[in-house]
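**Student:** Below is one structure. I have some questions about it.
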Amino acid sequence: MAKLRVAYEYTEAEDKSIRLGLFLIISGVVSLFIFGFCWLSPALQDLQATEANCTVLSVQQIGEVFECTFTCGADCRGTSQYPCVQVYVNNSESNSRALLHSDEHQLLTNPKCSYIPPCKRENQKNLESVMNWQQYWKDEIGSQPFTCYFNQHQRPDDVLLHRTHDEIVLLHCFLWPLVTFVVGVLIVVLTICAKSLAVKAEAMKKRKFS
């Protein structure tokens, strides 16, 4: 029995292989929960928005300014200001007036405005960026219809110009944790099976020559 027990002991390489497999299994499960919490839920909410056709009703500054944070080096940060511009549109899904936003991130950052410029140290540069964006929607887009995204249940008074997430995000949320988990399981199973076959082969060899 002692000899049989020794035969079933794993070598250092086999032990490391099993440990690696278990680590990958745990990593796959943990990453699935992390991706599900950080990416999957926001992506599902974003994908619930319905594609619609929007036309511009009005483009105007409302006379309010908001602060943004700029960086000027590794340990250098500061705040500057930008004016608030609002673009109201009519969307084909609800046939109602709604405030346009660049994307979900911009909506959550400043739900009152349609655009947040790249934050610069000088307020004048922020103003110029907003003015250029405002002029684009007045002159280039005008009354031309464009694609927007509308969520009747969550935000009936807002529409998005771009989706932050798409179906690819959902694929990655499931694919990589699943691949990690499956690879871990395969490593553990193949290591155990290989050891079991080696022990059986050794036992048969001993019986043959005994």
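Placed from the backbone N, Cα and C atoms, the Cβ positions cover glycine too.
So Swiss-Prot lists the following for this protein:
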MUTAGEN   Thr11 to Ala  Suppresses the effect of okadaic acid and increases activation time constant; when associated with A-17 and A-210
MUTAGEN   Ser17 to Glu  Suppresses its effect on KCNMA1 channel activation and on deactivation kinetics; when associated with D-11 and E-210
MUTAGEN   Ser17 to Ala  Suppresses the effect of okadaic acid and increases activation time constant; when associated with A-11 and A-210
MUTAGEN   Asn90 to Ala  Loss of N-glycosylation and reduced protection against charybdotoxin; when associated with A-53
**Student:** Considering the mutagenesis positions Thr11, Asn90, which residue's Cβ sits among the greatest number of other Cβ atoms within 10 Å?
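**Tutor:** Answer by Cβ density within 10 Å: Asn90.
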**Student:** Once the DSSP letters are reduced so that anything not helix or strand counts as coil, what is Ser17 (mutagenesis position)?
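**Tutor:** SS state of Ser17 (mutagenesis position) = helix.
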**Student:** Where Asn90 (mutagenesis position) and Thr11 (mutagenesis position) are concerned, what is their Cα separation in Å, rounded?
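**Tutor:** That comes out at 70 Å between the alpha carbons.
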**Student:** Rounded to the nearest Å, what's the C-alpha distance separating Ser17 (mutagenesis position) and Thr11 (mutagenesis position)? Just drop the number here, would you?
**Tutor:** 10
**Student:** Counting across all protein chains present, how many other Cβ atoms fall within 10 Å of the Cβ of Ser17 (mutagenesis position)?
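**Tutor:** Excluding its own Cβ, Ser17 (mutagenesis position) sees 19 Cβ atoms within 10 Å.
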**Student:** For Asn90 (mutagenesis position), just give me the three-state DSSP call.
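**Tutor:** In three-state terms, Asn90 (mutagenesis position) counts as strand.
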